[in-house]
Amino acid sequence: MLQEQSELMSTVMNNTPTTVAALAAVAAASETNGKLGSEEQPEITIPKPRSSAQLEQLLYRYRAIQNHPKENKLEIKAIEDTFRNISRDQDIYETKLDTLRKSIDKGFQYDEDLLNKHLVALQLLEKDTDVPDYFLDLPDTKNDNTTAIEVDYSEKKPIKISADFNAKAKSLGLESKFSNATKTALGDPDTEIRISARISNRINELERLPANLGTYSLDDCLEFITKDDLSSRMDTFKIKALVELKSLKLLTKQKSIRQKLINNVASQAHHNIPYLRDSPFTAAAQRSVQIRSKVIVPQTVRLAEELERQQLLEKRKKERNLHLQKINSIIDFIKERQSEQWSRQERCFQFGRLGASLHNQMEKDEQKRIERTAKQRLAALKSNDEEAYLKLLDQTKDTRITQLLRQTNSFLDSLSEAVRAQQNEAKILHGEEVQPITDEEREKTDYYEVAHRIKEKIDKQPSILVGGTLKEYQLRGLEWMVSLYNNHLNGILADEMGLGKTIQSISLITYLYEVKKDIGPFLVIVPLSTITNWTLEFEKWAPSLNTIIYKGTPNQRHSLQHQIRVGNFDVLLTTYEYIIKDKSLLSKHDWAHMIIDEGHRMKNAQSKLSFTISHYYRTRNRLILTGTPLQNNLPELWALLNFVLPKIFNSAKTFEDWFNTPFANTGTQEKLELTEEETLLIIRRLHKVLRPFLLRRLKKEVEKDLPDKVEKVIKCKLSGLQQQLYQQMLKHNALFVGAGTEGATKGGIKGLNNKIMQLRKICNHPFVFDEVEGVVNPSRGNSDLLFRVAGKFELLDRVLPKFKASGHRVLMFFQMTQVMDIMEDFLRMKDLKYMRLDGSTKTEERTEMLNAFNAPDSDYFCFLLSTRAGGLGLNLQTADTVIIFDTDWNPHQDLQAQDRAHRIGQKNEVRILRLITTDSVEEVILERAMQKLDIDGKVIQAGKFDNKSTAEEQEAFLRRLIESETNRDDDDKAELDDDELNDTLARSADEKILFDKIDKERMNQERADAKAQGLRVPPPRLIQLDELPKVFREDIEEHFKKEDSEPLGRIRQKKRVYYDDGLTEEQFLEAVEDDNMSLEDAIKKRREARERRRLRQNGTKENEIETLENTPEASETSLIENNSFTAAVDEETNADKETTASRSKRRSSRKKRTISIVTAEDKENTQEESTSQENGGAKVEEEVKSSSVEIINGSESKKKKPKLTVKIKLNKTTVLENNDGKRAEEKPESKSPAKKTAAKKTKTKSKSLGIFPTVEKLVEEMREQLDEVDSHPRTSIFEKLPSKRDYPDYFKVIEKPMAIDIILKNCKNGTYKTLEEVRQALQTMFENARFYNEEGSWVYVDADKLNEFTDEWFKEHSS
């Protein structure tokens, strides 16, 4: 019965949802049946109940719907069909059961007791509990009908295993040693253990019972309750189980309460129980019963003392009150006096404030008067009224401006005198008469009129100039050059590029040849890249002149030398290189005129070209042609002026001091700001200096129909990858590319030099670093990553298709060829046809490329050029868009690049786009370039050196530049979105519409591509941080900390700042040319040597004392005085000088010490000494070994007064030198250290020479080991250490670099004394090679092969 109830409960728990769902479905079908009516009768099949609970629910449902048979006819039919199926199954079951019962033997007896034992045993086994022995000793019950095989066990007796430990111990004679053990009085422990175990097991069983345990009674079925009613005994078993569980859990509490109760009753019984408390035995145990209370009796003496104490307190209180009253009166008096004093001070302060306000008002009035006067002076200066300006300046008494004006006037006067001197010198050479100038004429002389005193009007070009007709501005340029010629001066023709400086120079030569009858010879010096163009121009414009083109191979030049020697030519056209190479031939002529093209090459007055021309060549006139007369600073402009007019501009310092002040905003901590008046005054004086000797016209002035040139600065964002790399390089001067990456250190760090250059590379494109591309794009294929990782490429990805669609052609200028390689991949990916020209392009290829690009129907869209190689001598006006990918430090290089397209012949507006990365080093470079252009604008452009602009125009232009410098707006800081970019790029409204359309098409294509990849939105155009590989997203501070050295001590070391490198010019050049040493190492080496020299001079060594304390004899002091030596000691030594001198005589008996005196002349040898120390040599000069005092000749010392350093060394031989030149040597008891050192060296050297031939033989055999593939010597890579410049990280990663030459050197000088040390050094060399190079590389393989060879060699020679 219990089993059936449990089965019923489990069935209800497990299958109730299924039956409920089935009944719900039947109910829904019944409702649907009622709605359908008689139209159609669907059949419903109810699944058979799988438990009695489901059957009961089906009965409940059947009873419930019997009251409404019409509405539930279909459901009733389905339930009755189910009941029929159940009845049929029951009949089948009973039939099978009867068949089974009939098959059982009639004589079989059912043993209920045995079955119960079997069940109990199974339950015990289920709980992993041992079965008791009496369960195992069951009688053997066999069925008579069953047949068994009888086995004879007579031969084999089973082994009896006893579980009784005591019995087994007793049988073995192992009785317990504790014979006096007493049994517990509270029962059997085994019984207690079994009871506790059963209680815990029962608690576990009750806790594991399900929470939804319920009981179902058949009485409720008979009462026909609905399914929503709860059973009357639903929670009976659950409550009983909870009561039993809580009762069992109370057992511990009951035990503790019982223990407390027993303890409390037993311990408090004699206090709480009356008859025990009143017992005499209990009372006797209490001490209080036996003690009598003490009676306190007052004493008279104590009373008297108390009264005396009270009187004393009252007396003191009165005295204190009197004292307080006196102090309060004093305080009141002081407060009264203070208030009176404060009121007096307040009146004084008020009077002072009135006086100060009066003085401030007077100062303001005076300031207004000064400003009003300054404005009047400025107005007079602008109106060019010099007399009024000087009068106002004299009234103002402005000493600063007066001094400035006086100095500039003196400089202009000196220049005027120099101009006259040069003109007079030229006149004397030509035999003309020199007219003296009076003082009155000197004061009224105009500087420009002095220079161009002789004027000559030119209306037509020379007849032998037949190549074409000169334009008006070219005739004016010819007229200016002829005026210089007439006035015996030289000048600079600085017309903007494209205005025909070449033609004007040829016209000057033809004019002098035809009109002035000056038959030359003329020398024209040009760059090699433009000599072809000059040759063509001479052939076209002046074919009648006998022109020699001096260039080519030595044989070609040799064939022309005879013609040059005899002077059978009119013009010699050559290059800078041959001017220097063949100066012995070319400098023999007295040249009539020297013309130098691209004259900014002469900006360095100390260059070899300037030196050669100035010192070897003789010429009557000089002319410099340059489109950029001022590229960086004013001294470069002075260098050009000094070259053409050496007599006039002969002091660079004077020129820079007076005219560089308004532009030199750096160089001192306190910046000297000039007022607008001072700036105008200085610049006007500078214009006065330059105007006679410099002519510059701009294309926009002389060619009015030339289209405009519009330059726009486009700001580009940094991608996530660029930001990470930029911060790494900025903070650590290195990149973290992950451990194991080729080219990086063991920790994955790639150290780099020249931080600014590396930052520029990162701004251009991160893939310039191969290690970065290997991590981000391992396949190195062309994909969207090319523009997603770089902001500039992302911008070009949006811009270039628009230019292509609108028919514009693009010139793109770069500073780095690596970026050009990446751009080529990008253009190929975008299917844009391009051409490339850089420094490696040959001259003949350049001409072909220019012709192909400039062809009328050329299909080339883009021309990639390097700024330095493609910025000169190219005509590319068929393109109308120039993109400056990265800005050059020299802004004139970018201007030259822009003028490739903006030149005469251009028909479209030229749009210049300069790409600048936001918040990067490129902004600093651009700012610096703008400063250089600003100087050029103020000095050159504002001068309007075209000989026709008025003073008002010059002043207006100059004022506009100065105002724009102070009020420069930063409206181009933010990056441009698509709409703003289209506004910038579009040259018309139609292009704006076209560009907007292209942007929409691009966005639609990006959405389609994202959808094809399964993305909801397109990825950002620039790669983000979360898309980068893990290497670039982790915190790299720890990696860089590992590379750094450990800090020394707890005190932070101060960083030492050096303001020079300490190298001479020769040492600097040697360091630059040395491949085995970087410039930083050379500077560091030089500083260490200088520090050692300083310590040696000060005497601060480990075994030296910086005092003169122990001078042994008085004769030594007199010796120093007689030879006029002065000892140079530290401040501490000087402080104790008198004391130590007095003690010297008394200490003569102490051990002798060495005094080493080093004169200032020894400093010449410090470089050699430091070099020998750094190389590890132990060289000691013989003079130092043999003598302790080095003294120079007395006569020389008296003249030069050399500074001496006195060094006192302990435990050394003392050598004294008397006035007569004799030496006295005092030897210590022990052997001389010098002899010991010499003996030790001799012994070491002889021992090292013993192994050196053997090692040399080993090296020779190693060098004979050749590779099987290409037969290269395996030792070739190990001969010397790699270059520090090429492999700077090698010396950071490898702790002990080693090479064959180092091993041979160490063997030769005795560092290695045994073959074992040589073997270890070779092993170190091979380990370094295997550690630094990848496994499988040829260096790695060579190291393994050589290692095997040396191991075999050492085994043979060790035996």
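The backbone N, Cα and C atoms fix where each Cβ goes, and this holds for glycine too.
None of the noted substitutions appears here; every position holds its original residue.
The ATP binding site feature in Swiss-Prot is assigned to Asp495, Glu496, Met497, Gly498, Leu499, Gly500, Lys501, Thr502. For the recorded site, Asp495 (ATP binding site), the DSSP three-state label reads coil.
DSSP assignment over the domain 'HSA' (307-383) gives 76 helix, 0 strand, 1 coil. Residues or ranges marked as domain 'HSA' in Swiss-Prot (evidence: sequence analysis): 307-383.
As annotated by Swiss-Prot, domain 'Helicase ATP-binding' applies to 482-647, with the evidence given as sequence analysis.
Annotated domain 'Bromo' per Swiss-Prot: 1257-1357, in sequence order, evidence recorded as sequence analysis.
While the structure shown retains the original residue, Swiss-Prot records the mutagenesis experiment Ser505 to Phe with this note: Temperature-sensitive. The Cβ of Ser505 (mutagenesis position) lies under 8 Å from the Cβ of Leu493, Val524, Ile595, Asp597, Leu623, Leu625, each on the same chain and at least six residues away in sequence. When secondary structure is read from DSSP and collapsed to three states, Ser505 (mutagenesis position) falls in the helix class.
Where Swiss-Prot documents Pro646 to Leu as a mutagenesis experiment, the accompanying text is: Temperature-sensitive. Over all protein chains present, the Cβ of Pro646 (mutagenesis position) has 14 other Cβ atoms lying within 10 Å.
The Cβ of Cys763 (mutagenesis position) has Leu718, Gln722, Tyr726, Lys792, Asp886, Thr917, Ser920, Val921, Glu922 as same-chain neighbours under 8 Å, each 6 or more residues away in sequence. Under DSSP, Cys763 (mutagenesis position) is assigned to a helix (H, G or I) in the three-state scheme. A mutagenesis experiment is reported in Swiss-Prot for this position, Cys763 to Tyr, and the note states: Temperature-sensitive. Reduced sporulation efficiency.
Annotation of the published mutagenesis Ser806 to Leu in Swiss-Prot: Temperature-sensitive; when associated with M-881. Altered cell cycle distribution; the original residue is retained in the structure shown. Taking a C-beta cut-off of under 8 angstroms and a sequence separation of 6 or more, Ser806 (mutagenesis position) has the following same-chain neighbours: Glu991, Leu994, Phe995.
Residue environment of Thr881 (mutagenesis position) contains 23 other Cβ atoms, counted within 10 Å of its Cβ in all protein chains. In this structure, Thr881 (mutagenesis position) is part of a beta strand by DSSP. Listed in Swiss-Prot as a mutagenesis experiment, Thr881 to Met is described as follows: Temperature-sensitive; when associated with L-806. Altered cell cycle distribution.
Across the structure, Glu496 (ATP binding site) and Pro646 (mutagenesis position) place their CA atoms 25 angstrom apart. Distance from the CA of Pro646 (mutagenesis position) to the CA of Leu499 (ATP binding site) is 28 Å. For the domain 'Bromo' (1257-1357), the model's pLDDT averages out at 87.
Helix, strand and coil counts under DSSP for the domain 'Bromo' (1257-1357) come to 61 helix, 2 strand, 38 coil. Look at the binding-site residues Asp495, Glu496 and count other Cβ atoms within 10 Å of each Cβ; Glu496 has the fewest. According to DSSP, Pro646 (mutagenesis position) is assigned to coil rather than to any helix or strand. When the alpha carbons of Pro646 (mutagenesis position) and Asp495 (ATP binding site) are compared, the span between them is 22 angstrom. Within 8 Å of the centroid defined by the CB atoms of Asp495, Glu496, Met497, Gly498, Leu499, Gly500, Lys501, Thr502, the record's ATP site, lie the Cβ atoms of Gly627, excluding the listed residues themselves.
Geometry remark: Thr881 (mutagenesis position) versus Met497 (ATP binding site), CA distance 18 Å. Ser806 (mutagenesis position) falls outside any helix or strand according to DSSP and counts as coil. All protein chains shown were included, and the count of other CB atoms within 10 Å of the CB of Lys501 (ATP binding site) stands at 22.
Least crowded of the binding-site residues (Met497, Leu499), judged by neighbouring Cβ atoms within 10 Å of its own Cβ: Met497. Long-range Cβ contacts of Thr502 (ATP binding site) within its own chain (separation 6+, distance under 8 Å): Asn533, Trp534, Glu537, Asp597, Leu625. The number of other CB atoms found within 10 A of the CB of Gly498 (ATP binding site), across every protein chain shown, is 19.
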